[in-house]
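Engineer: The structure is given below, and queries will be raised subsequently.
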Amino acid sequence: MDSLWAAIAALFVAAAVVVRGAAAADDAQLLEEFRQAVPNQAALKGWSGGDGACRFPGAGCRNGRLTSLSLAGVPLNAEFRAVAATLLQLGSVEVLSLRGANVSGALSAAGGARCGSKLQALDLSGNAALRGSVADVAALASACGGLKTLNLSGDAVGAAKVGGGGGPGFAGLDSLDLSNNKITDDSDLRWMVDAGVGAVRWLDLALNRISGVPEFTNCSGLQYLDLSGNLIVGEVPGGALSDCRGLKVLNLSFNHLAGVFPPDIAGLTSLNALNLSNNNFSGELPGEAFAKLQQLTALSLSFNHFNGSIPDTVASLPELQQLDLSSNTFSGTIPSSLCQDPNSKLHLLYLQNNYLTGGIPDAVSNCTSLVSLDLSLNYINGSIPASLGDLGNLQDLILWQNELEGEIPASLSRIQGLEHLILDYNGLTGSIPPELAKCTKLNWISLASNRLSGPIPSWLGKLSYLAILKLSNNSFSGPIPPELGDCQSLVWLDLNSNQLNGSIPKELAKQSGKMNVGLIVGRPYVYLRNDELSSECRGKGSLLEFTSIRPDDLSRMPSKKLCNFTRMYVGSTEYTFNKNGSMIFLDLSYNQLDSAIPGELGDMFYLMIMNLGHNLLSGTIPSRLAEAKKLAVLDLSYNQLEGPIPNSFSALSLSEINLSNNQLNGTIPELGSLATFPKSQYENNTGLCGFPLPPCDHSSPRSSNDHQSHRRQASMASSIAMGLLFSLFCIIVIIIAIGSKRRRLKNEEASTSRDIYIDSRSHSATMNSDWRQNLSGTNLLSINLAAFEKPLQNLTLADLVEATNGFHIACQIGSGGFGDVYKAQLKDGKVVAIKKLIHVSGQGDREFTAEMETIGKIKHRNLVPLLGYCKAGEERLLVYDYMKFGSLEDVLHDRKKIGKKLNWEARRKIAVGAARGLAFLHHNCIPHIIHRDMKSSNVLIDEQLEARVSDFGMARLMSVVDTHLSVSTLAGTPGYVPPEYYQSFRCTTKGDVYSYGVVLLELLTGKPPTDSADFGEDNNLVGWVKQHTKLKITDVFDPELLKEDPSVELELLEHLKIACACLDDRPSRRPTMLKVMAMFKEIQAGSTVDSKTSSAAAGSIDEGGYGVLDMPLREAKEEKD
């Protein structure tokens, strides 16, 4: 009998082996079929069906059977039809991931197919070309009967609309992620509810375009619901969520919801996390509702309009770990019911940007798990409780802009993990407690605008993590500790407006080159730019920690009302260095510092802003400062400096300099940017001369001591002069000879003899009425037409107001970061465009006028000409030629504007024209002009479809920090900003080249630079193209171009190479715009298009207003990374 049972068992084992082997063979066969169906064969190179399923790339096996397969991130470029016919059929696979694998096609291709019986988790996320309706999703879930987790986030679900019926739907799913798709209609969501989506435990519909919340039925099993980032408006309908009593997480943030706190939520007694932030809710919080939500661990109501006091029932929630009520209008005191439980788990308390009063209650000290405490921008008074030192886990203590008094408690030294101590804008007194030296993790110390005194402690130099030190606007005295140079992480040092004396320690530069990568990471900040010329405040501006605060609410700061903060910029304190890391901001102004400026400060390779003004500094300006290659702002005004301005400063790309009120002498260097600044920046230096100051008088009397040496030099000088005159004569003869051979250019493209524009050294007659008259006045508008080639008629303010119908919205044809643009027809019939600039309260009349005179002289066929400008009070208006077809963005992405498509010939002409205009700014103007915001909306199209670059001078109208601190505003537009701008405040011509590369991609692909529908939330056009260039490269081109003329494919590829070169991550490897033009010319030279087209294209390149390609190749010196 035993032998019989043994024989039967052996038969079963053998049968199992046979079945397993057959199943494995079936899996291998399906994988081989899939491999053959994948267009990108290189992605699965090295495997064939004979290798077995377990050796397939991304395979996971258990006991010899294929149980999981992950091809996430592999650029398959496969059709979903092939996936459904092969990978979904794998019999033993439990987990299948094709996340970000470039799968495309329709989800409906799975219709009729059956999934493998073991499949439990399917991840198809991040495939932007995978499209279908929510009904297709339900059908896929039904086809895979055992499926529990389905992830389709970042695809194109919703692009197709649902039909009728409901089907078995989603009932079997445990988790469904449809976030970041295209679900728009309310009917889609209602269909899903009818199809049983309420039975799904985890449902993520964030980042779609849903506009309403239907009533969820049969949703007792729903535990997680995320509808954030949609377009839901109005109040949450009563009863919409009342059946979902099992909900543990509800996220309705970033919508347009309004009304009072939704009453239904009080019935969701199982809630662990509730997020209603970034909506328009208002009214008081119902205390009785929160009394029922005893399981809440996270509550976020920030960025709403809730008011009244904070209910005790909120503060005393027993399980609460995170409480964020920031940016509302709560009033009253901080509840004393906080952390009543000695075992409180609260680790985040955000109450900033409200109207809270009273003191900091002792109850806060009971929150022993607290990691982050932010009470900034309130009206909290009293002293900082010494008991806060009991919060041993605290990392962030942020109390700026309150009414706190008294001394900084020494007990804070017990918080040895403290990283951010931010107490600006209070009334604190005393000195910095020496005990704080124990807080060795401090990263950001900000004590500005208090009444602190005493010396700056030398022990600060021992804080190896210290990155930001702000002690400005206090009464600190004594010398600057040389030990600060030992702070190897220090990037921001602001000591302005104190009573410091002694010399500037050369040791401050010791940390240069010793910094690590990623020193300060992740803290939101706002930088308030201060216009010192008309302000009661001092220094270049104020850096504030800015977590969960509305920018508009900064107007409540008394200091902002006193100071003339011209602009504010929001960003994140994340800074990395490629090499030679150093300080980036140094402000020691308004002190009593004396002695010479140490030349070692020039060793700070990344230093961008240096303000040493309003001190007692003496000696000469060290030429070594010019070794700080990234220096953008330099203020040495109101000192006792003498000697000349170093010629080495000509190599700096300065955007702001102030050397006024010193004892400097000599000539202002003409090279570089120094001569482009207004004379106010050099005034009150009795020995200084040269533009923009009066010219140097070389015949002025000399002292007797100098007479003999000058006599000895006379012979040599006369010889040099004769040589120079002869050389000048030869140059003139050559120029005349060349000029006689060149055909006349159009009048509007008149050039200087050497094709180079130099800033004006003289001022033509102008119309000097200052435009301060009211509308009823008869005085002429102050329009400066110096060197403008086609003077406008005499215009009054009333003329422009009448031409734009009072700047009526109906006349507005555009809007951007610099202001609104209006179409206007003047009385003589001429149609112009009038740009009404945003108010620039920090821009003086002289600076504005000088800049306008410079911009007005720049004429080129591919630049939009400035016809005139005017100013009245704070108003600034610019008058331009009107461009009939608007911008390239309008023409390319909104074709109804001109009612026609752009074929490749037109796009090529636009690409070359825009490049020519930008090359002219970079290489034909001295100093060169950096556009700073090159994008398709700044490429205008005239009636001949000729590209004209606009706004090329706008960034210079703003102050340096406008163009060097805010990559999110003036220094670029999302999608066009080069990667280095996120690490450096400094704009360069190579940044413009990158932005031009994006414009060229737009012309080639027909796609905008950013579109989450096409590229996903974390991608853009550049990233999308770079992904596709690894696959079938021609897929990136606009299908309309190849459909119209397949023969242009090779030419498109050549232009794509140019675009990719412009988009190199390393600026030094990008071509100059002159090189780009040369590459265009090479393409034309080798083009196989017909002679007529070729001739036209060649003309479009060579006929630049000033012969950009014919000029000697004066390649700009490469910027060092």
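Glycine too: its Cβ is placed from the backbone N, Cα and C atoms.
Pulled these from Swiss-Prot:
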ACT_SITE  Asp933  active site, proton acceptor
BINDING   Tyr525, Tyr569  brassinolide binding site
BINDING   813-821, Lys835, 881-883, 887-890, 933-938, Asp951  ATP binding site
DOMAIN    807-1083  domain 'Protein kinase'
MUTAGEN   His420 to Pro  In d61-3; severe dwarf phenotype. Sterile plants
MUTAGEN   Asn426 to Tyr  In d61-5; severe dwarf phenotype. Sterile plants
MUTAGEN   Ala467 to Val  In d61-7; mild dwarf phenotype. Fertile plants
MUTAGEN   Val491 to Met  In d61-2; mild dwarf phenotype. Fertile plants. Insensitivity to brassinolide
MUTAGEN   Gly522 to Glu  In d61-8; mild dwarf phenotype. Fertile plants
MUTAGEN   Gly539 to Asp  In d61-9; mild dwarf phenotype. Fertile plants
MUTAGEN   Thr854 to Ile  In d61-10; mild dwarf phenotype. Fertile plants
MUTAGEN   Thr989 to Ile  In d61-1; intermediate dwarf phenotype. Fertile plants. Insensitivity to brassinolide
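A description of the local structural setting of each listed feature is requested, covering burial, neighbours and distances.
Structural biologist: Under the three-state DSSP scheme, Asp933 (active site, proton acceptor) falls in the coil class.
Mean pLDDT across the domain 'Protein kinase' (807-1083) comes to 78 in this model.
Around the Cβ of His420 (mutagenesis position), a 10 Å sphere holds 21 further Cβ atoms from the protein chains shown.
There are 24 other Cβ atoms within 10 Å of the Cβ belonging to Asn426 (mutagenesis position). In the three-state DSSP scheme, Asn426 (mutagenesis position) falls into the coil class.
In the three-state DSSP reading, Ala467 (mutagenesis position) counts as coil. The 10 Å shell around the Cβ of Ala467 (mutagenesis position) contains 24 further Cβ atoms across the protein chains shown.
The number of other CB atoms found within 10 A of the CB of Val491 (mutagenesis position), across every protein chain shown, is 25.
Classification of Gly539 (mutagenesis position) by DSSP places it in coil, neither helical nor stranded.
When secondary structure is read from DSSP and collapsed to three states, Thr989 (mutagenesis position) falls in the helix class. For Thr989 (mutagenesis position), the Cβ neighbour count at a 10 Å cut-off comes to 22, with all displayed protein chains included.
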Engineer: Taking only the Cα atoms, work out how far Ser937 (ATP binding site) lies from Thr989 (mutagenesis position), in Å, as a whole number.
Structural biologist: 19
Engineer: Any idea what the Cα distance is from Gly819 (ATP binding site) over to His420 (mutagenesis position), rounded to a whole Å?
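Structural biologist: If we compare the Cα positions of Gly819 (ATP binding site) and His420 (mutagenesis position), the gap is 38 Å.
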Engineer: Look at each of the recorded positions, Gly539, Gly819, and point out the one with the fewest other Cβ atoms around it within 10 Å.
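Structural biologist: Lowest Cβ count within 10 Å among the recorded positions (Gly539, Gly819) is Gly819.
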Engineer: Could you state the whole-number distance in Å separating the C-alpha atoms of Thr989 (mutagenesis position) and Lys835 (ATP binding site)?
Structural biologist: 25
Engineer: Please list residues from the chain of Glu889 (ATP binding site) whose Cβ is under 8 angstroms from its Cβ, counting only those at least six apart in sequence.
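Structural biologist: The answer is Lys935, Ser936, Ser937, Val939, Pro1008.
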Engineer: Are there residues of the same chain, six or more positions away from Ile813 (ATP binding site), whose CB falls under 8 angstroms from its CB, and which are they?
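Structural biologist: In sequence order, Val821, Tyr822, Lys823, Ala833, Gly886 meet the Cβ cut-off.
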Engineer: Restricting the comparison to the recorded positions His420, Val491, Lys835, Met883, Met934, which residue's C-alpha is spatially nearest the C-alpha of Asn426 (mutagenesis position)?
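Structural biologist: Of all the candidates listed, His420 is nearest in space.
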Engineer: Give the three-state DSSP assignment (helix, strand or coil) for Met883 (ATP binding site).
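Structural biologist: Note: Met883 (ATP binding site) is coil by DSSP, not helix or strand.
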Engineer: Determine, to the nearest whole angstrom, how far the Cα atom of Met883 (ATP binding site) is from the Cα atom of His420 (mutagenesis position).
Structural biologist: 52
Engineer: Can you tell me whether DSSP puts Val491 (mutagenesis position) in helix, strand or coil?
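Structural biologist: Reduced to three states, the DSSP call for Val491 (mutagenesis position) is coil.
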Engineer: Of these binding-site residues, Met883, Met934, which scores lowest on Cβ atoms within 10 Å?
Structural biologist: Met883
Engineer: Rounded to a whole number, how many Å is the Cα of Met934 (ATP binding site) away from the Cα of His420 (mutagenesis position)?
Structural biologist: 38
